[in-house]
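As recorded in Swiss-Prot:
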DOMAIN    120-239  domain 'MRH'
BINDING   W129, W130, Q142, D195, R201, E221, Y227  mannooligosaccharide derivative binding site
MUTAGEN   Y132 to A  No effect on function
MUTAGEN   Q142 to E  Loss of function in ERAD
MUTAGEN   G191 to E  In ebs6-1; Loss of function in ERAD
MUTAGEN   E221 to A  Loss of function in ERAD
Amino acid sequence: MRITQILLCLVIVALSSSSHVWSDQIFPAHLVGTFSRNNREPKYKIEFLPEDSPFHPGDNLESMVMLDKHGNRFLCYLPKEEKATSGWTSSQQNISTVMMETQQLVKLKTPDELLQPLSEKCLFRQEGWWSYEFCHQKYVRQLHVEDENKIVQEFFLGTFDPEATAAFNQTVSDASTDASQRYHSHVYTNGTTCDLTGSPREVEVRFVCAETRAMVTSITELSTCKYALTVQCPTLCKHPLFQLEKPVSHTIHCNAIPVEEDATRNKEEQAVDESPKMIADS
């Protein structure tokens, strides 16, 4: 669907649901809302302006006469559709920009460097019978503790494996994933032998960006004796790949058409057989 058609639908929805009582308003413009399909796509705000304080458009806008359900006429200005200069989507261009900025910042710390504060102490998570201990770049342990911190049962889910980690991160890319869902992984292998498979336990530790404190947020068994442990880390948010792309924001301005101008415009439209789009009253 072309962007003009999408914007037209947004304006129609706004006109259908909005009442325009200019004399009762404190502010000259009436902001209906912000529209966007996701946090990467451009955001569009729609503002309705009264006759005595109209919007003055530039040359880069398209205009269209619209009717609301009360028959009031508005001249709305929509951003012109940009001609595609490449086969890339706006999301891909955003990602490409982030990658280029990342490469240009020579002193930018890598995700592993940003994770170093986790080495200061081990993190724990309690889930029912079991407790889980994560010691950064050392090991992940599953244990059951009773009175006075007495360990009565324990399994090592894995010890840090730098070679397996490097190989894993070479084959997995999060560039196409929304920044809020990206994570950086470390692989821990050679854990306690699994009774069901006869192989050592393994765990993938997934580090995610979170502004709150560092903590283990979840532990999942992906398959028999193979686990995924999620750790949130505030310092990881400093890396561009884990920062949310800020979408471009546009405002669609709709000027109330004065009665005199409305009559003139009606005659012109009838002469060229151009009628405004009517919005059905629901």
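Each residue, glycine too, has its Cβ placed from N, Cα and C.
Location within the structure of each feature annotated in Swiss-Prot.
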residue : record                                       : DSSP class
W129    : mannooligosaccharide derivative binding site : coil
Q142    : mutagenesis position                         : strand
G191    : mutagenesis position                         : coil
R201    : mannooligosaccharide derivative binding site : coil
E221    : mutagenesis position                         : strand
Y227    : mannooligosaccharide derivative binding site : strand
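Of the residues the record lists as binding mannooligosaccharide derivative, namely W129, W130, Q142, D195, R201, E221, Y227, the two whose Cα atoms sit farthest apart are 19 Å from each other. Here is what falls inside 10 Å of the CA of G191 (mutagenesis position) among the recorded positions W129, W130, R201, E221, Y227: R201. Counting every protein chain shown, the number of other Cβ atoms lying within 10 Å of the Cβ of W130 (mannooligosaccharide derivative binding site) is 15. Rounded to a whole number, the distance between the Cα atoms of E221 (mutagenesis position) and Y227 (mannooligosaccharide derivative binding site) is 4 Å. A C-beta separation below 8 Å, combined with a sequence spacing of at least six in one chain, links W129 (mannooligosaccharide derivative binding site) to H144. The distance from the Cα of Y132 (mutagenesis position) to the Cα of R201 (mannooligosaccharide derivative binding site) comes to 14 Å. When the alpha carbons of R201 (mannooligosaccharide derivative binding site) and Q142 (mutagenesis position) are compared, the span between them is 11 angstrom. Between the C-alpha atoms of D195 (mannooligosaccharide derivative binding site) and E221 (mutagenesis position), the distance comes to 15 Å.
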